Structure formats: C-alpha cells, structure tokens
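*Asks:* Take this structure first; my questions come after.
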Amino acid sequence: MDSSGADLDRIEAQRSMLVSHDQRKDFSHSGGVGTTSPTGDTEPVPKFRTNLKLSDLFALPGEDVEMTPEIFGGMSNGEKECLEKLRSNGTPMERVKSNTGDSILHIAAKWGHLELVKEIIFECPCLLFEQNSSRQTPLHVATHGGHTKVVEALVASVTSALASLSTEESEGLNPHVLKDEDGNTALYYAIEGRYLEMATCLVNADKDAPFLGNNKGISSLYEAVDAGNKFEDLVKAILKTTDDNVDREVRKFNLDSKLQGNKHLAHVALKAKSIGVLDVILDEYPSLMDEQDEDGRTCLSYGASIGYYKGLCNILNRSTKGVYVCDQDGSFPIHSAAKNEHYEIIKEFIKRCPASKYLLNRLGQNILHVAAKNEASLTAYMLMHDKDTKHLGVGQDVDGNTPLHLAVMNWDFDSITCLASRNHEILKLRNKSGLRARDIAESEVKPNYIFHERWTLALLLYAIHSSGFESVKSLTIQSVPLDPKKNRHYVNALLVVAALVATVTFAAGFTIPGGYISDSKKPNLGRATLATNPTLFIFLLFDILAMQSSVATICTLIWAQLGDLALILKSLHVALPLLLFSLLCMPVAFLFGVITAIAHVKWLLVTISIISGGFFLFAIFILGPHVMLQRSHLPPSSGIFLKTFMLTIDISELFVILIKACFGCVACSE
C-alpha cells in the first residue's frame, strides 16, 4: 500500500506521545548483527519515511491492553474492520495483547493474512520487533506457520526500517537473529518446516543467522544439512561466505568460531544420506571428514555404521587415510561396518585397503570377532566363504577367544554353522581359560529348556561330529524344569491338543468320503460306498493312526499329572513323539479323504496335493525340533534335519517379508 508524508503525519498525530531514546525497550536477546537486503521478488510493502525516528520502532509506554475475544477472532480471521474498531475506540494498537502476549501483528502473521499484516506494519512499525510470552517475534510466528509471502513482507519491512536508521541506532534491532525461549531463530523454523523459498529469503536477509545455535546446540545450518538434497543450494550459499583465496585452515577456523552448537556437518550429511550436501561441505571444508563426533566416531566410522555406501565411497575417493584412524573406543571403520552387518561396505574397505581386514580393536578382535559378537550372522557367513578372509576365523583376541567362542557365548546359532564348518581348526582352539567353544557351550547351557541355547549346542555338536574332530554321542542333554507349576501348564496344553486330535479323527472315521450304501436292494447295506477305493483305505489308515496316537498321548500325559518330576520327564519323552506323529497323520488323512472325493478333477487334485505337501513339510520342520531338542539323547545323525530346519526358517522369514511387501504395496495403492 502506498502512502504520502501527509498520511504518515496523520498517523503520528493519533499517537499520544513518543518515547525518547533512553526509554526504549530492549528486545534483543542475542546481540546485533547487520542485515543485508534480501534478494528475490517480494510483495510490495509500505514504505517508511526517510526521517524515521528510533521511537517509531517501539511501543507506547504504559500498560498492555487485554485483547478482547472479538478482536482476537477477527484478527485471526483476517478482518481489517478490527483495526478500524481499535482506532475508533482510541485503543493504542501497539499495547493490545492476547493472554499469551501476542500482538495483533503476531496473530495476523500466524494465520497468513498478508494484506492485514501490511496494514498493521504501516500503522505500527514497532510491532515488527515485539515479542510474545515465548519471546517470539511476528517473524518467528510467520515462519513457524509456513507463510512465505508474509515472511517476505516482514523481511522487507524490517530491512527498510533498519535502513532508515543510523548504524548506531539500528544495532541490536535485528529480528533475524533474535531467539525465542527455545533458542530458535526464525530461520531455524523455516528450515525445520522445510520451506526452502522462505529459508532462502531469510538467509539472504542475514548471513550470520544460519550459524546461531538453539538451546539444544542445533544451528540453522545444521538443520539445513540434515534436510538433505532439497537444501543443497542453500547450504552451498551459506558456506560460500568467504573468499576462495583464503587458506582452507583459516576458513575452517572462521567456521568454527561462527558456528554455534554441533559442528559435525559432514556426519549430519551422512545421516541425511545426501551425497550432494556432503560434496558441498567437503569441497568447502575438506578437514571436516577427519573430525570425530561427540561419540568419538570419524566420518568413515559413522558412514559405515549406518550403511551409507555412496557417502562412504565419496569419502574414500577423497582420501583413504581415515580407514586406519580408530574411534575413541578403539574400533576402526571396518569394525563399525561388521558390527552393523554392512558387508558391502566391508568389501569396499578391503578392496581399497586390503590390509584393513587385519585391523584389531582394543580387545584384539578382528572383523569376524566383531560380527560374531554382535550376531551379524550374514556378515560372518560371507567372510567365512571368502577365501581372502576365511583365515580370520582362527584369530584370537586378548582373552584367547576365537569368533566361534564369541558366537557361542552369545548363543548366536546362525553364525555357529558357518564358523565351525568352514574351518575345522577353529574347533580345536582354546582360550586363555583353557576352554574350547564346545566346553563353553556345555558348561553355560542352562538346565531348563531354553530353545536358542539348546539349538546352538546341537548345531555346534553336529559341526564337531561332521568334522570328525572328536566323537559326539548326543546332540542334546537332559533338561530339568525349574518350575513344576509351569511344566504342569505345558502338560495340560498338550492334553488339550491330543484330545482335540482324538475327537476330530474319531468323528472323521464315521463320516468317510462317499458315504454308505443305503439302498436295501443292493448288497452290503450300510457298508462304505467306496470301500474298495485305495485312497479311501489310505484315508482310514492315517485317520486311525492319528486317533490311536493321540489316545496314547493322553494316556501317557495322565501319568504326568501326578506331579512326580521324573514321571513328567519320562511322560514327555514318550508323549511328544506320539503327539507329533498324530498331528502329522491328521493332515495326510484329510488330504486322501479329499482326493477320494475329487480324484476325477485332475487339475484340482494336483493343486491340492502340492499345497498340502508344502504345508506338511513345513509342519515337520516346525514341530520336529521342538520334540527333538527335549529328548535326553539325540543321535548326531539327526543334525542334518536341524540344519535343514535352519534353512526352512530363513525361507519362511523371506516368505513373510514378501507377503508383507505385497500387502504393503496394495495398501499404498489404495
């Protein structure tokens, strides 16, 4: 809106008085910084008089006037009539405040009413610097709300107002560097909200604002780097504030002196996985890739830990010296990759620096130790199958432990097989306590049934048996329940399952496929119609086996109800195999019962047979280990079944992941 000198004089006449220079209110909480004019087009805003006094930028003295609900609602709705009401009532607009300390300009800026903001600025320029109870200026409020046009208008107004004053008078009046109660500037809110156009306007208005940190030690520059590729050009504009001819060390010193809070910009770029921003930072300040963060990690270690392959290669292309720089905990970048199971990064390290595979941490552990210790089974598997790293399996740390020792200590059954089967020498090695991996497993396994411990022990013993290193009589040991009450609940659950199987199979025996001969004129009245059908015979055979096995299970488990621990163990050793057998016979009986009825439909017969066969095998590999690992004696030859079960688990997990992915895609499309 345009105005003349006469209009400004009219507005000045409406004011009761002007405060003097020594009565002004100090609104700055962060020190003054000179401003530069913003670039880019902005909305036209009221022009200030060239002879603007400092007193024009501060509110009238006196107490605040409580904002009425009518004025609050009207300003929130963008109604200019509210200003006229305030004028007609003689209410000083500068003193009208809500219960949260918001001025009328705060409210108009919060809801993005551009024209109302312009008019308020024209009449009350002092409100540009007014802060609410949260120490936020209208510029804070507008940026937080994401109103770019309003922000541009406020920035242009502030720049015009300060330009009309002398340098001495304008010092300390820069709202671009004012911080709210959380220590955030308006620029921080713009970047946090990912408003690129708005952030660019604010950066152009004040080049020092991006370096100010909040109460959490996060600066606007840090937040811009964390925003990723979208803010690449803005980060470049912020960092390109010095002459290229200045020495890099001097530029780095200048950056450190200006940047408040967290200074690990390269780490943040890696976290954001923004290769463009990383290039901007390292091109301008190459030494940042050698710095360590608050956890003592170099850029390479941090990139390896999060698995950012492109960023890590970018750093390695610049320099590989960081590969041999350890963190504060004594680990090298290649150890971070092994710990977090990023095998492709390990390969990249070894490709560029072959000697890095021999690096040891403070515990004397190599990458295979670290992988085994942290249950990174896939990494351990790949390293043991690589001829260049396979020999690391016999390495011993400061305690004499091999990777296999550490895997056993952590009961990592996934790593056991590859570590023990790919290098038989590892089975013979003893640590400084004189213990082999087998000794640790057998001594540390708990007496009560804990699946992953007994599973690990069984796989280790099978690997020893397969290698021929020493004899193994059994893959399991006797388990003793610690709580008889919990064991009784387990027995009761088995009784319920066995009773259900017996009931279902008993009923199925009298509702056979094809029914019975009901015609009195035909021979064999009341006999099965398909009695001579071989598939019906198989149906009846497995149905009877399932029923009889379940009944035998019930009879056996009745003994377990007496509470005698020895009887419980012996009953379970008999009942569990019987129940497993009955559960497997039941689906076979069902399959042949269906085949009897639909044998003439070939395609349906094949489909049902394939589906049933798959789930039958799945049931074997799910229920089998549960029964086998509870037996006091399991011959070593059973180990092949356990290894196959491991493969089944991996396939099942992959199948579940695929199903989730498919349903996720369907959900996204909907």
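Numbering starts at 1 and runs along the chain as it is shown here.
Cβ atoms here come from the backbone N, Cα and C positions, even for glycine.
At each noted site, the model still has the original residue.
For reference, Swiss-Prot lists these features for the protein:
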- Gly73 to Asp: In E46; suppression of acd6-1-conferred phenotypes and increased P.syringae susceptibility (MUTAGEN)
- Ala186 to Val: In E19; suppression of acd6-1-conferred phenotypes and increased P.syringae susceptibility (MUTAGEN)
- Leu300 to Phe: In E3; suppression of acd6-1-conferred phenotypes and increased P.syringae susceptibility (MUTAGEN)
- Gly303 to Glu: In E4; suppression of acd6-1-conferred phenotypes and increased P.syringae susceptibility. Aberrant complex formation leading to reduced subcellular location at the plasma membrane (MUTAGEN)
- Gly307 to Glu: In E1; suppression of acd6-1-conferred phenotypes and increased P.syringae susceptibility. Aberrant complex formation leading to reduced subcellular location at the plasma membrane (MUTAGEN)
- Gly311 to Glu: In E7; suppression of acd6-1-conferred phenotypes and increased P.syringae susceptibility (MUTAGEN)
- Glu348 to Lys: In E44; suppression of acd6-1-conferred phenotypes and increased P.syringae susceptibility. Aberrant complex formation leading to reduced subcellular location at the plasma membrane (MUTAGEN)
- Ala498 to Thr: In E27; suppression of acd6-1-conferred phenotypes and increased P.syringae susceptibility (MUTAGEN)
- Ala508 to Thr: In E35; suppression of acd6-1-conferred phenotypes and increased P.syringae susceptibility (MUTAGEN)
- Ser550 to Phe: In E14; suppression of acd6-1-conferred phenotypes and increased P.syringae susceptibility (MUTAGEN)
- Leu557 to Phe: In E40; suppression of acd6-1-conferred phenotypes and increased P.syringae susceptibility (MUTAGEN)
- Leu591 to Phe: In acd6-1; gain-of-function leading to SA-dependent spontaneous cell death and increased disease resistance. Stronger accumulation at the plasma membrane (MUTAGEN)
- Ser638 to Phe: In E25; suppression of acd6-1-conferred phenotypes and increased P.syringae susceptibility (MUTAGEN)
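Tell me what's around each of these sites.
*Replies:* Long-range C-beta contacts of Gly73 (mutagenesis position), restricted to its own chain and to partners at least six residues apart, with a cutoff below 8 Å, are absent.
Taking a C-beta cut-off of under 8 angstroms and a sequence separation of 6 or more, Ala186 (mutagenesis position) has the following same-chain neighbours: Thr137, Leu139, His140, Ala142, Thr143, Val151, Pro175, His176, Leu178, Leu202, Ala209.
In the three-state DSSP scheme, Leu300 (mutagenesis position) falls into the helix class.
Taking Cβ-Cβ distances under 8 Å and a sequence separation of 6 or more, the neighbours of Gly303 (mutagenesis position) in its chain are Leu270, Gly311, Leu312, Ile315, Pro333, Ile345.
Counting every protein chain shown, 17 other Cβ atoms lie within 10 Å of the Cβ of Gly307 (mutagenesis position). In the three-state DSSP assignment, the secondary structure recorded for Gly307 (mutagenesis position) is coil.
The Cβ of Glu348 (mutagenesis position) lies under 8 Å from the Cβ of Tyr309, Leu312, Cys313, Leu316, each of these being in the same chain and 6 or more residues away along the sequence. According to its DSSP assignment, Glu348 (mutagenesis position) is helical.
Other Cβ atoms within 10 Å of the Cβ of Ala498 (mutagenesis position), summed over all protein chains shown, number 24.
A helical conformation is recorded for Ala508 (mutagenesis position) in the three-state DSSP classification.
Residues within less than 8 Å, Cβ to Cβ, of Ser550 (mutagenesis position) and separated from it by at least 6 positions along the same chain comprise Ala498, Ala499, Val501, Ala502, Thr505, Leu578, Leu579, Ser582.
Less than 8 angstroms from the CB of Leu557 (mutagenesis position) sit Val491, Leu494, Leu495, Ala498, Ser571, Ala575, each of them six or more residues away in the same chain.
Within 10 Å of the Cβ of Leu591 (mutagenesis position) there are 21 other Cβ atoms, across all protein chains.
According to its DSSP assignment, Ser638 (mutagenesis position) is helical.
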*Asks:* Give me the non-local Cβ neighbours of Ala508 (mutagenesis position): same chain, 6+ apart in sequence, Cβ-Cβ under 8 Å, ordered along the sequence.
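*Replies:* For Ala508 (mutagenesis position), the qualifying residues are Asp543, Ala589, Phe590, Gly593.
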*Asks:* Between Leu300 (mutagenesis position) and Leu591 (mutagenesis position), how many Å separate their Cα atoms?
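*Replies:* The Cα atom of Leu300 (mutagenesis position) is 58 Å away from the Cα atom of Leu591 (mutagenesis position).
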*Asks:* When a 10 Å sphere is centred on the Cβ of Ser638 (mutagenesis position), how many other Cβ atoms does it contain?
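*Replies:* There are 18 of them.
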